[in-house]
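Chemist: Here it is, the structure, as structure tokens.
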Amino acid sequence: MASATVTKTNIGVYTNPKHDLWIADSSPTAEDINAGKGLKAGEVTIEVRSTGICGSDVHFWHAGCIGPMIVTGDHVLGHESAGQVLAVAPDVTHLKVGDRVAVEPNVICNACEPCLTGRYNGCVNVAFLSTPPVDGLLRRYVNHPAVWCHKIGDMSYEDGAMLEPLSVTLAAIERSGLRLGDPLLITGAGPIGLISLLSARAAGACPIVITDIDEGRLAFAKSLVPEVRTYKVEIGKSAEECADGIINALNDGQGSGPDALRPKLALECTGVESSVNSAIWSVKFGGKVFVIGVGKNEMTIPFMRLSTQEIDLQYQYRYCNTWPRAIRLIQNGVIDLSKLVTHRYSLENALQAFETASNPKTGAIKVQIMSSEEDVKAATAGQKY
């Protein structure tokens with residue numbers, strides 16, 4: 001087994017059913033890595049250099065569950081990661097020590113019907129990192145199947161950690177059937193909404209209108225894509241009233257009458273019932289509302305609006321077969337996600353990172369946790385590390 005010597009203690013970021021958040025020792029230990037213990041066939045050991053905090057990480061911490069996925073014990077968070085290969089099992093031939101990789105955070109069975117038909121995101125036996133009871137990637141070192149470690153070449157680890165949320169939006173673009181010139185609504189200007197904006201712009205959608213309740217996030221969207229049109233959602237307005245404002249914004253302030261252009265597609269990135277309903281009332285006859293955001297178990301939606309307007313309501317679950325494309329898009333400059341990382345912290349300061357990510361007043365878009373203060377300083381200075 002090929003391996004590098006490690007000297008730092010492996011620590012991880014944990015939560016539990018009591019909603020505590022703390023840093024503690026994790027596995028594999030530095031001693032095990034140096035002794036070549038614990039690495040299974042087909043696996044590599046990775047030093048995790050950057051990990052983004054996802055809204056689901058904050059939700060597992062604060063709420064203890066997402067639907068049926070429940071935190072039942074001490075649980076390591078994090079699933080948006082990139083790092084460097086430290087050790088390689090003898091049967092792994094396509095990776096070597098020192099390779100820079102992004103970690104696709106799933107382990108599938110390769111035996112069920114979804115796996116055998118190429119839709120492995122539906123694997124009935126999947127172990128998805130950071131989804132209870134499977135520990136996540138917010139650790140200094142982690143063992144992971146080599147087949148789910150994608151080479152990123154000279155891409156920064158910061159960009160490598162953005163490949164996971166980019167994969168979410170690429171799955172949405174593909175499944176939704178977005179085409180060149182399609183008028184588009186994006187509801188929610190959080191990280192997924194903003195990455196959807198960049199992805200949809202690259203895919204040729206126009207015009208695009210994006211909504212949010214936060215004026216600052218809409219301004220951020222405008223700084224990313226100056227031609228995007230924005231609509232600030234006012235709390236208390238009905239879905240129909242919001243739809244009128246959205247259509248007016250899509251038409252550059254020229255009104256929302258019967259002849260106004262309506263979105264052919266809405267990418268719903270909030271999972272909030274009122275936002276889903278606003279999207280349903282906004283799209284054209286024969287349009288589609290594609291739900292990316294994760295919401296509550298049950299919602300009330302305007303069924304007859306969907307029925308009489310032949311509006312399709314469609315969803316996605318994670319992603320599959322998207323990572324190679326995501327890597328190419330970033331490497332070739334088609335999509336630039338670098339501006340979305342607004343805050344960076346070392347692993348030792350991960351608790352502060354979570355406080356920043358969970359507080360709307362900080363203005364954070366994407367918070368990343370890096371393996372060392374040196375990495376934080378390099379990334380903040382715009383240096384590739």
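Cβ atoms here come from the backbone N, Cα and C positions, even for glycine.
Got these off Swiss-Prot a minute ago, pasting:
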- CYS54, HIS79, GLU80, GLU164: Zn(2+) 1 binding site (BINDING)
- CYS109, CYS112, CYS115, CYS123: Zn(2+) 2 binding site (BINDING)
- PRO191, ILE192, ASP212, ARG217, ILE292, GLN316, TYR317, ARG318: NAD(+) binding site (BINDING)
- SER358 to Thr: Alters cofactor specificity from NAD to NADP; when associated with 212-SR-213 (MUTAGEN)
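Thinking about packing and proximity, how do these listed features fit into the structure?
Modeler: According to its DSSP assignment, GLU164 (Zn(2+) 1 binding site) is helical.
All protein chains considered, the CB of CYS123 (Zn(2+) 2 binding site) has 22 other CB atoms within 10 Å.
The Cβ of ARG318 (NAD(+) binding site) has ASN106, ASN121, PHE128, VAL168, ALA171 as same-chain neighbours under 8 Å, each 6 or more residues away in sequence.
Annotation for SER358 (mutagenesis position): same-chain Cβ neighbours under 8 Å, separated by at least 6 residues, are VAL58, TRP61, HIS62.
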Chemist: Only counting partners 6 or more residues apart, tell me which same-chain residues put their Cβ under 8 Å from the Cβ of ILE292 (NAD(+) binding site).
Modeler: VAL168, THR169, ALA172, ILE192, SER196, LEU267, GLU268, CYS269, GLN316
Chemist: At the level of the C-alpha atoms, what whole-angstrom distance separates HIS79 (Zn(2+) 1 binding site) and CYS112 (Zn(2+) 2 binding site)?
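Modeler: Roughly 23 Å, rounded to the nearest whole number.
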Chemist: Cβ within 8 angstroms of the Cβ centroid of CYS109, CYS112, CYS115, CYS123: which residues besides those meet this for the Zn(2+) 2 site?
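Modeler: So the additional residues around the site are ILE108, ASN110, ALA111, GLU113, PRO114, LEU116, TYR120, GLY122, VAL124, ASN125, VAL126.
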Chemist: List the binding-site residues among CYS112, CYS115, CYS123, PRO191, ARG217, TYR317 whose C-alpha is within 10 Å of the C-alpha of GLU164 (Zn(2+) 1 binding site), in sequence order, or say none.
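Modeler: Hits: none.
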Chemist: Could you measure between TYR317 (NAD(+) binding site) and GLU80 (Zn(2+) 1 binding site) for me? Cα positions, answer in whole angstrom.
Modeler: 16
Chemist: What's the CA-CA gap between CYS54 (Zn(2+) 1 binding site) and CYS112 (Zn(2+) 2 binding site) in angstrom, rounded?
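Modeler: With the alpha carbons as reference points, the distance is 28 Å.
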Chemist: So if I draw a 10 Å sphere around the Cβ of PRO191 (NAD(+) binding site), how many other Cβ atoms end up inside it?
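Modeler: Around PRO191 (NAD(+) binding site), other Cβ atoms within 10 Å: 28.
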